[in-house]
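A short worksheet on the structure shown next.
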Amino acid sequence: MKTLLLTLVVVTIVCLDLGYTLTCVKSNSIWFPTSEDCPDGQNLCFKRWQYISPRMYDFTRGCAATCPKAEYRDVINCCGTDKCNK
């Protein structure tokens, strides 16, 4: 009986882990961020700051398969946990 119970627990844990979907912050608004579930294959969240002028930055957040490449005057942070790109 104990073996059956242990087997069911292990199977449940494995099945739950296979269905995991990463959630990243998507909205560009600092004050009212929204989130999105990342599609299959996109296992990273990113946040990109782009320098526009002194004290002025544009930023973008979302899901990515790989960390986006920084362009001129960009700062990019990538991470792999839920809503880590706040």
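Cβ coordinates are placed from backbone N, Cα and C, and glycine is handled just like the others.
Every residue here is the original one, so none of the noted swaps is modelled.
Taking the Cβ of Trp31 (mutagenesis position) as centre and 10 Å as the limit, one finds 5 other Cβ atoms among all the protein chains shown. Look at Trp31 (mutagenesis position): DSSP puts it in coil. Among the mutagenesis results in Swiss-Prot, Trp31 to Arg has the note: In Tx24; change in selectivity from CHRM1 to CHRM2; when associated with G-36; 51-S--V-62 and 71-P--D-75. The residue drawn here is the original one.
The note that Swiss-Prot attaches to the published mutagenesis Glu36 to Gly is: In Tx24; change in selectivity from CHRM1 to CHRM2; when associated with R-31; 51-S--V-62 and 71-P--D-75. The DSSP secondary structure for Glu36 (mutagenesis position) is strand. If you take the C-beta of Glu36 (mutagenesis position) and look for same-chain residues 6 or more apart in sequence within under 8 angstroms, you find Thr23, Cys24, Lys26, Gly62, Cys63.
Phe59 (mutagenesis position) counts 14 other C-beta atoms within 10 Å of its own C-beta, drawing on all protein chains shown. Record note (Swiss-Prot) on the mutagenesis of Phe59 to Ile: Decrease in affinity to CHRM1 and change from irreversible to reversible binding.
According to Swiss-Prot, the experimentally introduced change Lys86 to Glu is described as follows: Decrease in affinity to M1 muscarinic acetylcholine receptors. Long-range neighbours of Lys86 (mutagenesis position) (same chain, six or more residues apart, CB within less than 8 Å of its CB): Val25, Pro33, Lys47.
Here the Cα atom of Trp31 (mutagenesis position) is found 13 Å from that of Phe59 (mutagenesis position).
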